[in-house]
Amino acid sequence: MEIPGSLCKKVKLSNNAQNWGMQRATNVTYQAHHVSRNKRGQVVGTRGGFRGCTVWLTGLSGAGKTTVSMALEEYLVCHGIPCYTLDGDNIRQGLNKNLGFSPEDREENVRRIAEVAKLFADAGLVCITSFISPYTQDRNNARQIHEGASLPFFEVFVDAPLHVCEQRDVKGLYKKARAGEIKGFTGIDSEYEKPEAPELVLKTDSCDVNDCVQQVVELLQERDIVPVDASYEVKELYVPENKLHLAKTDAETLPALKINKVDMQWVQVLAEGWATPLNGFMREREYLQCLHFDCLLDGGVINLSVPIVLTATHEDKERLDGCTAFALMYEGRRVAILRNPEFFEHRKEERCARQWGTTCKNHPYIKMVMEQGDWLIGGDLQVLDRVYWNDGLDQYRLTPTELKQKFKDMNADAVFAFQLRNPVHNGHALLMQDTHKQLLERGYRRPVLLLHPLGGWTKDDDVPLMWRMKQHAAVLEEGVLNPETTVVAIFPSPMMYAGPTEVQWHCRARMVAGANFYIVGRDPAGMPHPETGKDLYEPSHGAKVLTMAPGLITLEIVPFRVAAYNKKKKRMDYYDSEHHEDFEFISGTRMRKLAREGQKPPEGFMAPKAWTVLTEYYKSLEKA
């Protein structure tokens, strides 16, 4: 908020400076730019297109202008829309620090801001201004400055009753104004002229910040400033309830393609919207973009690094090619319809070389690919019913839409996600605890952890999902992670062990579910080379790639140093090469060996109850 009256020391201006708005130079000629706005729009931001405009937030001190403006700025930047906020307090500390709060100075304050905002808008940015700007004429002048330059101007009245603004008065300025300690305070002894015909009114006494931001975004979408697809709404592929009976009847009459369990897991991924904006299994154009660029490029740069494809044999192609639709059948049940199918060659070796960086047939997922059909099928997917596995864990399989709602219900102002396919040890917990601490230090009040184990296919020697979920529950029970600020859910994707390529998929899927931050540690989505036993991928590359990956714009990557067991401190700690002798690296192989033999790990490596779950799992294998 702007601080008026005696709280702002007014600097005495020279005569020339005092009258500068009245002087007119005769030797100044406007210079036209060589770069057009359309050309500038091609290189500003990640989506292309000129979006320059000004969103002018006006309202009483304490109405919520700064809160809305900063949240709107964050939203737009995270969705690839370049923007910048000019805040009243900030500007009065620099450009306008020589202005006070007289009517004349308020007028000059607004004029300067309008001119600067016009330049920002002309550069292709969405310029958000957050000023009391109490006078109608001054705001009209700001509009005229923009209209004279053929730039859109949107006046947004941030409307909160005076008594609400006084209740929010964390700096006590209204109290001082009521006591006469501040003179000329807007709303108390200086008039605020409400906008007569603003483009938008935000009732901040009854709407939360997110609702206000969405209202402004919708306005900008209506005026073709922000593309509709920039909001990354989750695209679920379930048939709507009112069309379900007809679709099921249709499915029974269509030819069918049998699919396996991994295919069904990908059906679930698509149906729930994890692969937004895909309409179904990738068509050839999408497949090639994914394979060669790790992105979808139609409608902006959208990170999608792993092919989500359906395979078919030559016999299936001969039978189904030419059909306008066919059903997908899993375990004798028709679960989905694929419409307008497109068949194209499944070049397996090329796919594996690009996706995994190897064609080693002993790699578990590559082995599956090499055994699949020689054709790929893309098409629009309609899933008939929600996917349930009836394994006692379906309550953890929350969709992106459900997760977003849960975070909202928890009043989360930051969501940080942790992907894992292994049991949680205290090194993992250290990363999550430190992230929570960092977010609090950055000013977030309610950061929430999404502990999100992968729930699709994994290789044979990985701990099964059921046991991992029991182990995660024990970690929470022992208080290693805070149950009050942690959401445990299952991510339905199969595991591909594709290293830096796959970790981008893991990250962007959590982005769709509402995560703002993504924790990445050592060798994400990696595994030992099936033949040499060495790391298939350089362990630090996954984190490095994520920090550079295009299209992951709505969340921030949180890379961490390697955690190892500190023998002196008897706990997991960040590895320090200068004290190498103090550290011990406990590999997954050794951890499994200890658990299998019923031995205890070093003190502080894992929560005791969580370790007990692991030993019980390996004992169950011996009995089997």
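Each Cβ is built from the backbone N, Cα and C atoms, and glycine gets one as well.
Substitutions noted, but not modelled.
Database features (Swiss-Prot):
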BINDING   GLY62, ALA63, GLY64, LYS65, THR66, THR67, CYS207, CYS212  ATP 1 binding site
BINDING   ASP89, ASN90, ILE91, ARG92, PHE101, ARG106, GLU107, GLU108, ASN109, ILE132, SER133, LYS171, GLY184, PHE185  adenosine 5'-phosphosulfate binding site
BINDING   GLN419, LEU420, ARG421, ASN422, GLY521, ARG522, ASP523, PRO524, ALA525, ALA563  ATP 2 binding site
MUTAGEN   ARG37 to Ala  Abolishes inhibition by the substrate adenylyl sulfate
MUTAGEN   ARG40 to Ala  Abolishes inhibition by the substrate adenylyl sulfate
MUTAGEN   ASN426 to Lys  Increased activity
MUTAGEN   GLY427 to Ala  30% decrease in activity
MUTAGEN   HIS428 to Ala  Loss of activity
>> Give me the CA-CA distance between ILE91 (adenosine 5'-phosphosulfate binding site) and ALA63 (ATP 1 binding site), in Å, as a whole number.
In response: 19
>> I'd like to confirm something. Which of the binding-site residues, THR66, THR67, PHE101, GLY184, has a Cα closest to the Cα of ASN426 (mutagenesis position)?
In response: THR67
>> Can you tell me whether DSSP puts ALA525 (ATP 2 binding site) in helix, strand or coil?
In response: coil
> Considering all pairs of residues in GLN419, LEU420, ARG421, ASN422, GLY521, ARG522, ASP523, PRO524, ALA525, ALA563, annotated in the record as contacting ATP 2, what is the maximal C-alpha distance expressed in whole angstrom?
Replying inline: 17
>> Looking at the recorded positions listed here (ASP89, PHE101, HIS428, GLY521, ASP523), whose Cα lies nearest to that of GLY62 (ATP 1 binding site)?
In response: ASP89
> In sequence order, which residues at least six apart in the same chain have a CB under 8 Å from the CB of HIS428 (mutagenesis position)?
Replying inline: PHE418, LEU420, GLY521, ALA563
>> Given a 10 Å Cβ-Cβ cut-off, pick out the one of the recorded positions THR66, THR67, ASN109, SER133, ASN426 that has the most other Cβ atoms nearby.
In response: SER133
> Where the distance is taken from Cα to Cα, which of the recorded positions GLU107, SER133, GLN419, GLY427, ASP523 turns out closest to ALA63 (ATP 1 binding site)?
Replying inline: SER133
> Looking at Cβ-Cβ distances, which residues of the chain lie under 8 angstroms from ARG421 (ATP 2 binding site) while being 6 or more apart from it?
Replying inline: PRO453, LEU454, THR458, ASP462, ARG468, MET495
> Measuring Cα to Cα, how many angstrom lie between THR66 (ATP 1 binding site) and SER133 (adenosine 5'-phosphosulfate binding site)?
Replying inline: 13
> Do you know offhand how many angstrom separate THR67 (ATP 1 binding site) and GLY427 (mutagenesis position) by C-alpha?
Replying inline: 36
> Taking only the recorded positions ASP89, GLY184, GLY427, which one has a CA atom nearest to the CA atom of CYS207 (ATP 1 binding site)?
Replying inline: ASP89
